[in-house]
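Participant: Pulled from Swiss-Prot, these are the listed features:
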MUTAGEN   GLU96 to Ala  Loss of dioxygenase activity and decrease in expression of soluble protein
MUTAGEN   HIS97 to Ala  Loss of dioxygenase activity and strong decrease in expression of soluble protein
BINDING   HIS97, HIS99, GLU103, HIS141  Ni(2+) binding site
BINDING   HIS97, HIS99, GLU103, HIS141  Fe(2+) binding site
MUTAGEN   HIS99 to Ala  Loss of dioxygenase activity and decrease in expression of soluble protein
MUTAGEN   HIS99 to Ser  Loss of dioxygenase activity, and little affinity for either Ni(2+) or Fe(2+) ions
MUTAGEN   GLU101 to Ala  Strong decrease in dioxygenase activity. Exhibits high affinity for both Ni(2+) and Fe(2+) ions, but the activities of both Ni(2+)- and Fe(2+)-reconstituted mutant are considerably lower than wild-type enzymes
MUTAGEN   ASP102 to Ala  Shows a slight decrease in dioxygenase activity and high affinity for both Ni(2+) and Fe(2+) ions
MUTAGEN   GLU103 to Ala  Loss of dioxygenase activity and strong decrease in expression of soluble protein
MUTAGEN   HIS141 to Phe  Strong decrease in expression of soluble protein
MUTAGEN   HIS141 to Ala  No expression of soluble protein
Amino acid sequence: MSALTIFSVKDPQNSLWHSTNAEEIQQQLNAKGVRFERWQADRDLGAAPTAETVIAAYQHAIDKLVAEKGYQSWDVISLRADNPQKEALREKFLNEHTHGEDEVRFFVEGAGLFCLHIGDEVFQVLCEKNDLISVPAHTPHWFDMGSEPNFTAIRIFDNPEGWIAQFTGDDIASAYPRLA
């Protein structure tokens, strides 16, 4: 179940607000300029789908976003607990960073935790299957895939080069709850 928990940057252990209601989550995030929507990830992808299979299954969703925002490229990120690079990838994504473009993800399997550092608050968004999130360009954030990752998401970019991060050097992520 998708969830949003809001913390003060001054008190990372006690939440200010929490909800698992998709409409409430959407309202809170939209107020901060973050797009959050529930889409349908209802295609049968099989046991170990290739990136091509995932893209073909959800080309209609990609086309919708391209038509709306003019995105130029897309790919698929799929990580499982047996990935030999899972620890290195988790550490990389857990470092607060920004992008020069919106970070758009459509989760078609599993879950991951986006943590957005907006002003004096941190918004932890548990994204699961059916969730579309678009983090605005230049928003400091980090992503936690958990110690045993299990997710597949379509990533959509303005930049044809794909995922390019500018790390902030702030260790804020270490103070907040993580996925197990």
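For all residues, glycine too, the Cβ spot is worked out from N, Cα and C.
None of the listed substitutions appears in this model.
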Participant: Give me the sequence-ordered set of same-chain residues, not including HIS97, HIS99, GLU103, HIS141, with a C-beta within 8 angstroms of the centroid of the Fe(2+) site's C-beta atoms.
Facilitator: THR98, VAL135, THR139, PRO140, TRP142, PHE143, ALA165
Participant: Given the mutagenesis positions GLU96, HIS97, GLU101, ASP102, tell me which ones have a C-alpha lying within 10 Å of the C-alpha of HIS141 (mutagenesis position).
Facilitator: GLU96, HIS97
Participant: Enter the number of other CB atoms within 10 angstroms of the CB of ASP102 (mutagenesis position).
Facilitator: 21
Participant: Can you tell which of the mutagenesis positions (HIS97, HIS99, HIS141) has the fewest other C-beta atoms within 10 angstroms of its C-beta?
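Facilitator: Sparsest of the mutagenesis positions HIS97, HIS99, HIS141 by Cβ contacts within 10 Å: HIS99.
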Participant: Can you grab the distance from ASP102 (mutagenesis position) over to GLU96 (mutagenesis position)? Cα atoms, rounded to a whole Å.
Facilitator: 15
Participant: What are the non-local neighbours of GLU96 (mutagenesis position), defined as same-chain residues 6+ apart in sequence with CB under 8 A from its CB?
Facilitator: HIS117, PRO140, HIS141, TRP142, PHE167, THR168, GLY169, ASP170, ASP171, ILE172, ALA173
Participant: Whole-number Å only: compute the distance from the Cα of HIS97 (mutagenesis position) to the Cα of GLU103 (mutagenesis position).
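Facilitator: Just about 11 Å between their Cα atoms.
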Participant: DSSP secondary structure for ASP102 (mutagenesis position), reduced to helix/strand/coil, please.
Facilitator: coil
